[in-house]
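Single-structure report; data block below.
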Amino acid sequence: MSPREIEVSEPREVGITELVLRDAHQSLMATRMAMEDMVGACADIDAAGYWSVECWGGATYDSCIRFLNEDPWERLRTFRKLMPNSRLQMLLRGQNLLGYRHYNDEVVDRFVDKSAENGMDVFRVFDAMNDPRNMAHAMAAVKKAGKHAQGTICYTISPVHTVEGYVKLAGQLLDMGADSIALKDMAALLKPQPAYDIIKAIKDTYGQKTQINLHCHSTTGVTEVSLMKAIEAGVDVVDTAISSMSLGPGHNPTESVAEMLEGTGYTTNLDYDRLHKIRDHFKAIRPKYKKFESKTLVDTSIFKSQIPGGMLSNMESQLRAQGAEDKMDEVMAEVPRVRKAAGFPPLVTPSSQIVGTQAVFNVMMGEYKRMTGEFADIMLGYYGASPADRDPKVVKLAEEQSGKKPITQRPADLLPPEWEKQSKEAATLKGFNGTDEDVLTYALFPQVAPVFFEHRAEGPHSVALTDAQLKAEAEGDEKSLAVAGPVTYNVNVGGTVREVTVQQA
């Protein structure tokens, strides 16, 4: 064969899910980004060539009504209008929806239907316990609505979590009708070799056409290599965030991943000019949110502690409130013991907060002398099945302290109908607009929704710094810099003027 006859295969396209409109600002600035700071980038995001755009779900719904006085449903409708060519994607906590407890199946159905009706395309459905029973109904509702159901595996490390176990869970999700599988690494624990092994094993077991999406955070500094190894193993789509909203406890930069693949036999086919415009847009608005910025850069200690950053800050605030910050090391050591007693659940919302709070209680009050209601529920099965057996001694204590009995069935099977009750209660609230969307807002956040409904007409309340405030801060910094060096004074001492130079400390 002559050189001219050598076949050159086309690079394999790797899809990209852009996270800047949801998880990027949730991870970097406590989910405080206002809609007004996102709309200007939507046209470029829509035309950049992403596989999907994550823009809703997770903590954004709560943040909209609690902090920003924004209607989350209006946010979704606006994204749909501004990005007509994009697959819009959300993160859904299975039977928990976007709240912090399990909801009756009818509420789940209504929520999924309304999300689809308002413009959502891809539903990434996960469960904090990796219990497929807690994902089944939500996924069925997504399929019924004619949308993309993405079954999710929460990645964690423990003596009971293995490649084989993750492959088995992937099979269960596929049997439920999952259109794709997401491997979700929320704490940046996924090292390169396990990334390769898990992706390859799922592909080898269920076929190369099985779509797998990979979500990694960047907190530990190793996961960009993990993305590369996953791509080599056949992963179809990876999650990234535009560079001006990336790294730290956030995610790997979109442009870096795209550039990394050039010349490797893989490509993203993204429009670099559009990426640079998106980058510049968020680079300009990010300083407005600096008071909410996470201070975390790279932290490899997570590999040992298994404690994600959000969980760490939550425990610190609890200890600070009790004047016991000196107990932090003891609490850090207690977390793995509490997690083991609970059967090694992945540390993701809400299990991370529940395990962390119980660790604080154990250190402050003695081991399981006082158990939170939520931790007792985990021990008794009310959050679902744990990956491993729970400590029977702690289960017994949970029974005694809570007055409840252990369960083995799907927790939502025990819930009474609640839609009619929620509808009637919501209808009595000032500012309620009569829609199912408002009923859902009340059902998910019954303490916050009444205040939001009453003040919704006032419009969004951005918590970002204004341009005037940023300018004033910059001018203040310049004045500080002006006196940062040695300062010379003329001092009159007994009628004699002396020149004194003072060096700034």
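The backbone N, Cα and C atoms fix where each Cβ goes, glycine too.
These features come from Swiss-Prot:
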- 14-276: domain 'Pyruvate carboxyltransferase' (DOMAIN)
- Arg22, Asp23, Ala24, His25, Gln26, Ala59, Lys184: substrate binding site (BINDING)
- Asp23, Lys184, His215, His217: Co(2+) binding site (BINDING)
- Ala59 to Thr: Decreases activity by 96% (MUTAGEN)
- Lys184 to Ala or Glu: Loss of activity (MUTAGEN)
- Met186 to Ile: Decreases activity by 98% (MUTAGEN)
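Between the alpha carbons (Cα) of Asp23 (substrate binding site) and His215 (Co(2+) binding site) lies a span of roughly 10 Å. Other residues of the same chain near the Co(2+) site, with their Cβ within 8 Å of the Cβ centroid of Asp23, Lys184, His215, His217, are Leu19, Asp185, Met186, Cys216, Asp239, His251. If you measure from the Cα atom of His215 (Co(2+) binding site) to that of Lys184 (mutagenesis position), you get 5 Å. Following the DSSP three-state reduction, the secondary structure of Lys184 (mutagenesis position) is strand. Along the domain 'Pyruvate carboxyltransferase' (14-276), the predicted structure has mean pLDDT 97.
Secondary structure at His217 (Co(2+) binding site), taken from DSSP and collapsed to helix, strand or coil, is coil.
Of the residues the record lists as binding substrate, namely Arg22, Asp23, Ala24, His25, Gln26, Ala59, Lys184, the two whose Cα atoms sit farthest apart are 17 Å from each other. Taken residue by residue with DSSP, Arg22 (substrate binding site) is part of neither helix nor strand, so it is coil.
The mutagenesis positions recorded for this entry are Ala59, Lys184, Met186, and the Cα of Ala59 lies nearest to that of His25 (substrate binding site). On a Cα basis, His217 (Co(2+) binding site) lies 12 Å away from Gln26 (substrate binding site).
According to its DSSP assignment, Ala59 (mutagenesis position) is coil. In sequence order, Ser27, Asp185, Met186, Ala187, Ala188, Thr223, Pro249, Gly250, His251 make up the list of same-chain residues 6 or more apart from His217 (Co(2+) binding site) whose Cβ falls under 8 Å from its Cβ.
For Ala24 (substrate binding site), the same-chain residues that are 6 or more apart in sequence and have a Cβ closer than 8 Å to its Cβ are Ala241, Ile242, Met245, Ser246, Gly250, His251. Among the listed recorded positions, namely Arg22, His25, Lys184, the Cβ with the most fellow Cβ atoms inside 10 Å is that of His25. Cβ neighbours within 10 Å of Asp23 (substrate binding site), excluding its own Cβ and spanning all shown chains: 27.
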